[in-house]
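Student: Dropping the structure in here first, questions after.
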Amino acid sequence: MADLEAVLADVSYLMAMEKSKATPAARASKKILLPEPSIRSVMQKYLEDRGEVTFEKIFSQKLGYLLFREFCLNHMEEAKPLVEFYDEIKKYEKLDSEEERTVKSREIFDLYIMKELLSCSHLFSKSATEHVQSRLLKKQVPTDLFQPYIEEICQRFRDDVFQKFIESEKFTRFCQWKNVELNIHLTMNDFSVHRIIGRGGFGEVYGCRKADTGKMYAMKCLDKKRIKMKQGETLALNERIMLSLVSTGDCPFIVCMSYAFHTPDKLSFILDLMNGGDLHYHLSQHGVFSESDMRFYAAEIILGLEHMHSRFVVYRDLKPANILLDEFGHVRISDLGLACDFSKKKPHASVGTHGYMAPEVLQKGVAYDSSADWFSLGCMLFKLLRGHSPFRQHKTKDKHEIDRMTLTMAVELPDSFSPELRSLLEGLLQRDVNRSLGCLGRGAQEVKEDPFFKAVDWQMVLLQKYPPPLIPPRGEVNAADAFDIGSFDEEDTKGIKLLDSDQELYRNFPLTISERWQQEVAETVFDTVNSETDRLEARKKAKNKQLGHEDDYALGKDCIMHGYMSKMGNPFLTQWQRRYFYLFPNRLEWRAEGEAPQSLLTMEEIQSVEETQIKDRKCILLKIRGGKQFILQCDSDPELVQWKKELRDVYREAQQLLQRVPKMKNKPRSPVVELSKMPLTQRGSANGL
């Protein structure tokens with residue numbers, strides 16, 4: 001029966017994998033719903049306050065670029081050629097071979113440069129043209145050949161197009177997507193969890209599918225009770241920090257994190273899914289690797305280490321078991337549980353796996369940095385070639401003996417190794433860190449320039465264009481079955497109680513890596529969600545027009561911000577009422593949908609603007625004169641933050657203004673009229689945006 005369950009789990013998992021690769025959007029069991037277009041008023045202010053509404057910030061984001069591109073192609077005729085030119089250059093930069101780049105560069109030059117020069121309509125500088133021409137004449141086609149044009153195209157976008165984009169509906173759509181991104185609160189319900197694929201000291205790893213996009217991931221679940229029992233809180237939190245440091249930027253050689261979240265019982269990391277097993281497993285199945293095969297793995301691992309070290313992260317646990325293969329045979333470094341940030345302080349701790357730890361790591365009280373990883377790389381490459389660590393000969397398992405040999409033994413390299421390989425390993429396994437390869441001041445660049453890698457095109461490595469020496473079997477789960485992986489004994493943690501103080505440790509644990517979420521959305525549901533939202537918004541706009549509803553009430557007024565909130569403020573009312581609010585320098589107005597604003601609250605009536613909590617939801621509390629109160633609830637975190645800030649700012653400025661207004665004897669004053677005579681012109685107006 002257990003065998004049948006294992007087979008069914010494998011079949012379900014493999015089917016989910018195949019469907020996810022073919023049509024991930026079709027596998028989505030939840031829908032992403034974009035907020036109303038009116039969210040723009042709040043989100044624009046929220047993003048502006050954080051310096052996010054600039055050309056560089058928006059253009060560098062995947063969804064920002066896609067929407068900017070769509071605006072140029074469909075709504076701005078004069079920008080269309082610039083976008084097409086930019087796209088062609090980006091295609092050129094991704095080409096593998098010099099032959100392909102030669103053909104493509106000539107095509108781009110003829111179509112976008114020479115053609116414009118002949119028609120005297122070339123909009124770019126003479127220096128950019130000469131830069132490209134001179135290299136083409138010398139038959140030089142580096143990947144950055146057109147970089148001067150990229151810079152000038154972006155400058156044109158910045159000067160001529162960006163402001164028009166900000167005023168367009170495409171920027172509104174960008175605000176809608178950013179609101180979704182900044183309000184992600186993941187739970188287990190956001191994933192379909194499949195079979196177990198691994199187990200560690202604190203928990204298990206499962207294959208899973210994200211419900212709203214259909215994308216497959218690995219879910220690493222750590223048990224909070226087990227963490228507490230083993231006093232592993234610092235390790236668990238450190239792994240989350242290290243993953244957040246290395247999971248940005250383009251690096252296909254690290255198992256990166258897209259999300260982190262927690263439940264009352266578990267910490268969960270959502271990671272890249274690797275289906276090809278690990279190098280330790282393949283070494284045992286395949287036998288030792290040849291020099292050329294090892295060079296392939298070494299090159300990809302070196303780029304992974306370079307990415308980590310550029311972020312001041314030392315890995316400290318490099319070994320074949322931590323190198324995972326994807327379904328095509330390319331590798332990624334996994335499990336950053338022992339990684340360490342050395343940007344502010346160098347570590348001293350002796351951590352890692354015996355037989356791979358550098359001498360400076362083993363020596364007590366000695367500080368080290370990325371040097372530790374280059375020594376470990378030498379140990380690992382030796383194992384791929386010989387089947388054992390250079391300091392674990394005769395299958396000794398005595399950790400003290402292995403450490404002693406690491407600190408004292410001169411490594412003997414077989415005569416069968418090529419001179420280039422011997423030189424590489426001697427450099428990496430040098431016990432004196434000041435003479436070790438990779439530790440002489442230039443880091444990974446020293447290793448990449450070693451003669452052993454002379455024939456390697458590192459751009460080809462980065463683009464994963466070299467054929468892997470070993471391709472994992474397709475249609476198989478390259479992991480032990482659930483029975484062999486085993487499970488934790490629940491009795492171990494039966495007496496462990498999680499207190500509020502334990503949960504407080506994980507208060508800041510949840511995280512979404514923006515660029516990875518945007519890439520996931522772009523690859524799966526972006527077009528579908530946009531099309532459905534366009535259709536719904538067009539239908540609603542037509543209906544409002546037919547009913548004669550006013551949708552530009554704030555336009556031309558000194559409205560600071562507007563948008564939907566839910567309110568609860570009537571002593572006889574215990575239900576939330578959704579209303580549309582307008583914040584002015586002297587008052588807060590609101591209305592039900594389709595109605596003219598009919599209710600208002602002046603700043604003179606308000607005593608304080610505070611934050612409160614209603615049933616685990618943060619809300620805004622307005623205390624009103626006469627002991628009354630007014631509670632506002634927002635649909636998303638950014639809205640709550642921005643409404644609270646703007647209400648406090650307006651309230652404070654209104655109070656300062658009221659204090660400056662001389663008290664008029666024997667004459668009652670209307671707070672609305674009196675304040676509206678002196679608008680706070682220094683505050684920005686949303687102008688109906």
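Every residue, even glycine, has its Cβ placed from backbone N, Cα and C.
Nope, none of those substitutions made it into this model, it's the original residues.
The domain 'RGS' feature in Swiss-Prot is assigned to 54-175; the stated evidence is sequence analysis. Sequence annotations record features per position, and here Swiss-Prot assigns domain 'Protein kinase' to 191-453. Here Swiss-Prot notes a mutagenesis experiment, K220 to R, with the remark: Loss of activity. Marked as active site, proton acceptor by Swiss-Prot on the basis of sequence analysis: D317. The domain 'PH' annotation in Swiss-Prot covers 558-652, and the record cites sequence analysis as its basis.
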Student: If one measures from the C-alpha of the residue listed as 'active site, proton acceptor' to the C-alpha of K220 (mutagenesis position), what distance in angstrom results, rounded to a whole number?
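Tutor: Approximately 18 Å lies between the Cα of the residue listed as 'active site, proton acceptor' and that of K220 (mutagenesis position).
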Student: Return one of helix, strand or coil for D317 (active site, proton acceptor), based on DSSP.
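Tutor: For D317 (active site, proton acceptor) - judged by DSSP and reduced to three states - the answer is coil.
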Student: If H, G and I count as helix, E and B as strand, and all else as coil, what does DSSP give for K220 (mutagenesis position)?
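Tutor: It is in a strand.
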Student: Taking the Cβ of D317 (active site, proton acceptor) as the centre, how many other Cβ atoms fall within a 10 Å radius?
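Tutor: Around D317 (active site, proton acceptor), other Cβ atoms within 10 Å: 22.
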Student: Output, ordered by sequence, the same-chain residues six or more apart from K220 (mutagenesis position) with a CB under 8 Å from its CB, or 'none'.
Tutor: G200, G203, E204, V205, S268, F269, L271
